[in-house]
Amino acid sequence: MFLAKSIVCLALLAVANAQFDTNYASGRSGMVHLFEWKWDDIAAECENFLGPNGYAGVQVSPVNENAVKDSRPWWERYQPISYKLETRSGNEEQFASMVKRCNAVGVRTYVDVVFNHMAADGGTYGTGGSTASPSSKSYPGVPYSSLDFNPTCAISNYNDANEVRNCELVGLRDLNQGNSYVQDKVVEFLDHLIDLGVAGFRVDAAKHMWPADLAVIYGRLKNLNTDHGFASGSKAYIVQEVIDMGGEAISKSEYTGLGAITEFRHSDSIGKVFRGKDQLQYLTNWGTAWGFAASDRSLVFVDNHDNQRGHGAGGADVLTYKVPKQYKMASAFMLAHPFGTPRVMSSFSFTDTDQGPPTTDGHNIASPIFNSDNSCSGGWVCEHRWRQIYNMVAFRNTVGSDEIQNWWDNGSNQISFSRGSRGFVAFNNDNYDLNSSLQTGLPAGTYCDVISGSKSGSSCTGKTVTVGSDGRASIYIGSSEDDGVLAIHVNAKL
């Protein structure tokens, strides 16, 4: 059976190739994961912040009905009851309005979709009013019956690919994606989201599904909806959650022919570097030399909703909002470097790793509160609103596809490079000051450092950098400064 599935996978490869295109609007790059936000709040954020600040896309939490769990943990969203679009984030009408409003301001929507499994035992009723009996594998809201699932068995050996793909992940009832009826229901669900104007999908737990089955599902999806500004013939961008740190039976290379993958090695490696376990000088060959998938197959991130809580991969090396200086440096590097498709995390604060989003009453999600400096309160972290991050999204948009040039390092933890002649960044992760004359590659003039401040008319709210006629500038980053990074670009010239 595995050989037959492999043949099907290869046959559909040409169809899948269209799924590497992010479908971003021209001149934009980078997406943000607004984790557990409500649809109405995301729509407003697209219009008021994401669009004006150059973000290209927003990843949203699962949109379909999920099991209601005691204490309302975040992970209940990953326990489907049906494919009805009804969650704590809102209903179908609100979701459709959000997608339309975001598309109108150039921000594409990417849905976190869960179809590896259905809810585990205890998930008997859902956010949309549906009921289920997970113990008997009955989910009338779809409907699914026991005929649509793999036999009950637990995953205990990640060196056994059959077990990983055919058994149950932490008790979640494992759907059989090789079943034609299951394929029909999944395609129907995804096509409905495409009709509503989404640009792509993050496929949860892709590692736990056979690549050949995924190839069939992806190959059957309709083209994107041209009513939402997509080019005729466009296909949904597919990014698959495949945790591959090496040493297991399943490899990300089995999935990169079908779509992009979540490159967890990027998160692990960038955390080690900016935590000081590896030196910044070694970043000179950042990319596939570090064991990453190809650039157009890699969705890259500093942290995600799983590994910031110690789940997934990376462990204690993962950087989160709780170590803000290093987190901002790592995020700035990710956005300054051309490798991969970057995704910015936008979190809610937590002390308990099961803790759900802020609520008004223990159940209904609370809206973020916005402060005058663009930051959030009310339990929301909103890293995407940190100046050091959103200004680097603008940096990335400004430099476009220009190559890395003028690399410099001090043989330790101070580095700098330009992106052609359009942007320049410098980093200091040493315990002493960076104070050097460096080649920026930029035209002569005075520039606003978009890390310490922002350009405002003809002035700068932060540090300024003067570039000489030879392209060189005196760069200073004190080891005790709040930010260990400096960035200038041609659109920040004063």
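Each residue, glycine too, has its Cβ placed from N, Cα and C.
Quick caveat, the model's predicted, so the values are computed rather than measured.
Here the Cβ of Asp204 (active site, nucleophile) has 22 other Cβ atoms within 10 Å, regardless of which shown protein chain they belong to. Annotation source Swiss-Prot lists active site, nucleophile at Asp204.
Residues or ranges marked as active site, proton donor by Swiss-Prot on the basis of similarity to another entry: Glu241. In the three-state DSSP scheme, Glu241 (active site, proton donor) falls into the coil class. Neighbour list (Glu241 (active site, proton donor), Cβ cut-off 8 Å, at least 6 residues apart, same chain): Arg202, Val203, Asp204, Ala205, Ala206, Lys207, Ile261, Thr262.
Taken from Swiss-Prot, the feature Ca(2+) binding site covers Asn116, Arg165, Asp174, His208, and the record attributes it to similarity to another entry. Long-range Cβ contacts of His208 (Ca(2+) binding site) within its own chain (separation 6+, distance under 8 Å): Asn116, His117, Ile155, Val164, Arg165, Leu169, Asp174.
Taken from Swiss-Prot, the feature chloride binding site covers Arg202, Asn304, Arg343, and the record attributes it to similarity to another entry. Neighbour count (other Cβ atoms within 10 Å of the Cβ, all protein chains): 26 for Arg202 (chloride binding site).
The Cβ of Asp121 (variant position) lies under 8 Å from the Cβ of Pro134, Ser135, Gly171, each of which sits 6+ residues away along the same chain. A coil conformation is recorded for Asp121 (variant position) in the three-state DSSP classification, outside any helix or strand. Quoted from Swiss-Prot, the note on natural variant Asp121 to Asn is: In strain: KN-10, KN-3 and KN-9.
For the natural variant Ser156 to Arg, the note given by Swiss-Prot reads: In strain: 1420#1, JP-169, JP-186, JP-190, KO123, KN-3, KN-9, KN-10, TN22 and TN256. DSSP assigns Ser156 (variant position) to coil in the three-state reduction, placing it in neither a helix nor a strand.
Variant annotation in Swiss-Prot: Asp278 to Asn, described as In strain: 1420#1, AO168, J87, JP-60, JP-169, JP-186, JP-190, KO123, KN-3, KN-9, KN-10, TN22 and TN256; the structure shown retains the original residue. Other C-beta atoms found within 10 angstroms of the C-beta of Asp278 (variant position) number 17, with every protein chain shown included.
The annotation that Swiss-Prot gives for the naturally occurring variant Thr288 to Ile reads: In strain: KN-15. DSSP assigns Thr288 (variant position) to a helical segment in the three-state reduction. Around Thr288 (variant position), the same-chain residues six or more apart in sequence whose CB sits under 8 Å from its CB are Ala294, Ser295, listed in sequence order.
In the three-state DSSP scheme, Ser401 (variant position) falls into the coil class. One entry in Swiss-Prot concerns the natural variant Ser401 to Leu. Its note says: In strain: Berkeley, JP-5, JP-35, JP-55, JP-65, JP-70, KN-12 and KN-21.
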* Protein Cβ atoms within 10 Å of Arg165 (Ca(2+) binding site), excluding its own -> 22
* Residue pair Ser156 (variant position), Asn304 (chloride binding site) - Cα distance, angstrom, rounded -> 24
* **Reduced DSSP assignment, Asp278 (variant position)** => coil
* recorded positions: Asn116, Asn304, Ser401 - member with fewest neighbouring CB atoms within 10 Å -> Ser401
* To do: Do me a favour and check the Cα-Cα span between Asp278 (variant position) and Ser401 (variant position); whole Å is fine.
  => 27
* Near-site residues: Ca(2+), ref Asn116, Arg165, Asp174, His208, CB cutoff 8 A to centroid -> His117, Asn150, Val164, Asn166, Cys167, Glu168, Leu169, Leu175, Gln177, Ala205, Lys207, Met209
* Structure fact -> Arg343 (chloride binding site) and Ser401 (variant position), compared by Cα position, are separated in whole Å by 17
